[in-house]
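Worksheet: one structure, shown below.
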Amino acid sequence: MAQTQGTRRKVCYYYDGDVGNYYYGQGHPMKPHRIRMTHNLLLNYGLYRKMEIYRPHKANAEEMTKYHSDDYIKFLRSIRPDNMSEYSKQMQRFNVGEDCPVFDGLFEFCQLSTGGSVASAVKLNKQQTDIAVNWAGGLHHAKKSEASGFCYVNDIVLAILELLKYHQRVLYIDIDIHHGDGVEEAFYTTDRVMTVSFHKYGEYFPGTGDLRDIGAGKGKYYAVNYPLRDGIDDESYEAIFKPVMSKVMEMFQPSAVVLQCGSDSLSGDRLGCFNLTIKGHAKCVEFVKSFNLPMLMLGGGGYTIRNVARCWTYETAVALDTEIPNELPYNDYFEYFGPDFKLHISPSNMTNQNTNEYLEKIKQRLFENLRMLPHAPGVQMQAIPEDAIPEESGDEDEDDPDKRISICSSDKRIACEEEFSDSEEEGEGGRKNSSNFKKAKRVKTEDEKEKDPEEKKEVTEEEKTKEEKPEAKGVKEEVKLA
């Protein structure tokens with residue numbers, strides 16, 4: 001598959017400022033606020049000038065049940081902190097309550113995360129962009145009828161299902177430290193989606209992703225798992241990622257790629273145990289981008305939130321082929337980035353337990369499996385189903401969904417200041433022990449509340465009505481003429 005260097009590609013970016021207001025609760029490592037921090041940082045780097053920014057629609061229950069079971073989505077719509085006692089049996093059944101708590105606005109949070117990923121897939125399908133970015137998406141642990149690892153609705157599966165309407169083969173790549181179990185499970189028996197996950201394996205959540213898990217039925221050999229040990233560094237990661245992904249591209253020949261960019265694989269993550277720098281992590285983005293395929297970039301885990309914001313800002317710049325300085329610009333959360341106030345981070349001195357021999361052995365085993373694939377399986381394409389977001393078809397009688405607007409918003413925090421710290425009594429700079437790791441359910445990214453100078457809207461009719469009263473949310477809007 002042909003690779004290109006330095007080809008500038010059109011990028012669109014999905015963000016809703018409300019996402020940063022949702023709050024999982026005291027001491028919970030998943031902080032949607034990190035999405036707002038990311039957004040604010042990339043705004044202050046000026047990256048908004050180089051891409052189209054959209055506010056996603058809120059995905060509805062009908063969209064979510066394209067994958068999830070009706071009763072599970074009905075439960076997510078109904079459950080609230082004030083009625084939990086009425087749902088105790090269902091909470092147990094759907095694995096909601098501990099790692100996946102009930103919090104105010106839970107379903108709306110899922111709607112925003114999912115809406116951005118599905119809208120991104122529609123944009124890619126219509127060839128209206130080359131790369132779509134939704135840092136609030138990437139919630140890869142959610143199952144068909146179960147929440148898991150801080151994830152409730154699997155926006156990735158729903159986005160891939162949307163891409164499959166136009167693409168014969170879709171490749172999913174996961175560089176989060178946790179195994180992408182929810183996505184693998186959804187497509188385990190199909191040859192139209194290949195899932196590739198590089199993750200920590202052994203005494204670690206979710207406990208899946210063995211080298212020998214390769215898919216089943218028609219999907220045999222279409223699941224690729226690279227189990228890793230603690231402390232992998234940039235050099236080792238690049239040495240496995242590039243050859244494995246080159247072979248996958250050669251054998252599978254996808255026509256679209258979804259890349260989950262979980263940043264808990266970075267050095268110093270509160271729940272992680274890898275030793276990647278932001279540059280090392282972003283090399284994966286750069287390499288996948290070089291294949292010049294329609295690409296969806298999603299968030300995922302990441303629990304040291306200052307580094308999450310650094311990482312996803314830098315990876316947005318990589319998508320835009322734009323170099324940004326290491327000196328951080330002043331931004332609303334500048335104090336979080338002390339004491340150095342730099343974009344890039346240094347690796348720690350932790351031991352890399354992944355020996356060259358171990359990595360080579362796993363790589364060769366994966367190559368053997370990939371050689372079992374038929375070259376680019378043919379797929380009988382059916383009539384293309386309706387797009388998930390019909391209003392994007394641009395009915396002339398409706399308001400222009402692409403009008404530019406300027407949004408000033410006062411972002412009020414829904415928690416005390418210390419809630420946004422990285423350590424929270426759970427060991428500043430200290431890694432959790434393995435028993436905690438098992439319990440430490442993966443954290444997936446949600447959105448933020450800051451709005452940007454130029455933001456495009458993609459909304460349903462219902463939401464257009466709501467938008468007529470922006471003051472209800474403390475948001476001032478004015479149309480900005482292009």
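Glycine is no exception: its Cβ is also placed from the backbone N, Cα and C atoms.
Other Cβ atoms within 10 Å of the Cβ of Lys31 (1D-myo-inositol 1,4,5,6-tetrakisphosphate binding site) number 27 in total over all chains. The 1D-myo-inositol 1,4,5,6-tetrakisphosphate binding site annotation in Swiss-Prot covers Gly27, Lys31, Arg270.
Reduced to three states, the DSSP call for His141 (mutagenesis position) is coil. His141 (mutagenesis position) counts 31 other C-beta atoms within 10 Å of its own C-beta, drawing on all protein chains shown. What Swiss-Prot says about the mutagenesis result for His141 to Ala is this: Abolishes histone deacetylase and decrotonylase activities.
Marked as active site by Swiss-Prot on the basis of experimental evidence: His141.
Sequence annotations record features per position, and here Swiss-Prot assigns Zn(2+) binding site to Asp176, His178, Asp264 based on similarity to another entry.
Under its mutagenesis entries, Swiss-Prot includes Phe287 to Tyr with the note: Abolishes interaction with CHFR; when associated with I-297. Its Cβ placed at the centre, Phe287 (mutagenesis position) has 17 other Cβ atoms within 10 Å.
In sequence order, Ile131, Ala132, Val133, Asn134, Leu259, Cys261, Val285, Glu315, Ala319 are the residues of the chain that are 6 or more apart from Met297 (mutagenesis position) and have a CB within less than 8 Å of its CB. In this structure, Met297 (mutagenesis position) is part of a beta strand by DSSP. Quoted from Swiss-Prot for the published mutagenesis Met297 to Ile: Abolishes interaction with CHFR; when associated with Y-287.
Listed in Swiss-Prot is the mutagenesis experiment Ser421 to Asp or Glu, annotated as follows: Slightly decreases deacetylase activity.
Swiss-Prot gives this note for the published mutagenesis Ser421 to Ala: Strongly decreases deacetylase activity, and disrupts interaction with NuRD and SIN3 complexes.
Among the mutagenesis results in Swiss-Prot, Ser423 to Asp or Glu has the note: Decreases deacetylase activity. The residue drawn here is the original one.
Ser423 to Ala appears in Swiss-Prot as a mutagenesis experiment; the accompanying note says: Strongly decreases deacetylase activity, and disrupts interaction with NuRD and SIN3 complexes.
For the mutagenesis experiment Glu424 to Ala, the note given by Swiss-Prot reads: Slightly decreases deacetylase activity, no effect on interaction with NuRD and SIN3 complexes.
Quoted from Swiss-Prot, the note on the mutagenesis of Glu425 to Ala is: No effect on deacetylase activity, no effect on interaction with NuRD and SIN3 complexes.
Record note (Swiss-Prot), mutagenesis Glu426 to Ala: Decreases deacetylase activity, and disrupts interaction with NuRD and SIN3 complexes. The unchanged residue is displayed.
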Worksheet entry | DSSP-derived class (H/G/I helix, E/B strand, else coil) of Phe287 (mutagenesis position) | helix
Worksheet item: Between His178 (Zn(2+) binding site) and His141 (mutagenesis position), what is the CA-CA distance rounded to a whole number of Å?
Response: 9
Worksheet, complete the sentence: Across all protein chains shown, the binding-site residues His178, Arg270 give the max Cβ-within-10 Å count at His178
Practice prompt. May I ask you to report the DSSP-based helix, strand or coil state of Asp176 (Zn(2+) binding site)?
Written response: coil
Discussion item. Using other CB atoms within 10 angstroms as the count, which residue among the binding-site residues Gly27, Asp176 scores least?
Written reply: Gly27
